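Asks: Pulled the feature table from Swiss-Prot, pasting it below:
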type	residues	note
MUTAGEN	SER37 to Ala	No effect on transcriptional activation
MUTAGEN	THR56 to Ala	No effect on transcriptional activation
MUTAGEN	SER144 to Ala	Reduces interaction with IRF4 and transcriptional activation
MUTAGEN	LYS242 to Gly	Abrogates DNA-binding
Amino acid sequence: MLALEAAQLDGPHFSCLYPDGVFYDLDSCKHSSYPDSEGAPDSLWDWTVAPPVPATPYEAFDPAAAAFSHPQAAQLCYEPPTYSPAGNLELAPSLEAPGPGLPAYPTENFASQTLVPPAYAPYPSPVLSEEEDLPLDSPALEVSDSESDEALVAGPEGKGSEAGTRKKLRLYQFLLGLLTRGDMRECVWWVEPGAGVFQFSSKHKELLARRWGQQKGNRKRMTYQKLARALRNYAKTGEIRKVKRKLTYQFDSALLPAVRRA
């Protein structure tokens with residue numbers, strides 16, 4: 001009967017006694033690619049041995065002969081976004097070819113572009129009328145020529161009247177004053193003083209119209225056409241009416257006594 005003995009430890013090597021009584025060396029079954037327990041270097045992976053020197057030496061590098069060019073055909077593809085320490089989302093460009101399904105973004109030279117100022121449509125400035133372009137401190141002037149137009153003139157009151165006393169002057173009053181005083185006889189004159197009929201001069205009627213415009217303080221030039229329109233409007237109130245004669249008009253009879261007293 002064979003006696004089984006325990007495995008014997010002989011140094012760093014192990015031996016095992018099998019039932020047939022033959023000892024087998026376990027080290028002979030160990031693969032040569034692994035280091036042993038003593039840390040011996042592997043024969044296949046010997047890192048301490050320097051690599052063999054190639055037979056042909058490397059050519060000397062000549063910086064002058066080397067020519068570098070900008071990779072024009074290289075396409076930029078963007079890797080997955082990364083977060084910078086400041087918390088901003090940034091895209092890291094890469095020179096690798098874009099993967100399938102990822103679009104390639106063409107490079108653009110922004111330095112060669114010329115910036116052009118944006119064109120804006122001119123904003124139309126408001127058109128100022130003749131009344132709006134007056135200075136703010138200028139006195140208000142009357143420009144209408146209807147029969148109700150009245151100019152402010154200094155009142156004929158005496159020294160005891162208040163300063164700045166003014167009264168309204170109407171067109172028929174202006175004409176009555178000229179006819180009564182005999183002013184501007186070359187422009188207007190009596191035809192029948194007792195009946196209150198008067199006539200304008202066809203030659204100097206515009207001069208009389210300008211005088212009335214100055215009396216009113218109009219900025220626009222007064223014409224006889226405007227003055228005649230105001231006289232026709234007086235027919236509604238009865239102060240003056242048109243006579244069937246060229247450039248001839250007649251005052252209302254109620255105004256004649258005032259003319260005689262003047």
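Backbone N, Cα and C atoms are what each Cβ position is placed from, and that goes for glycine too.
Nope, none of those substitutions made it into this model, it's the original residues.
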Asks: Can you count the other CB atoms that lie within 10 A of the CB of LYS242 (mutagenesis position)?
Replies: 14
Asks: Three-state secondary structure of LYS242 (mutagenesis position) from DSSP?
Replies: strand
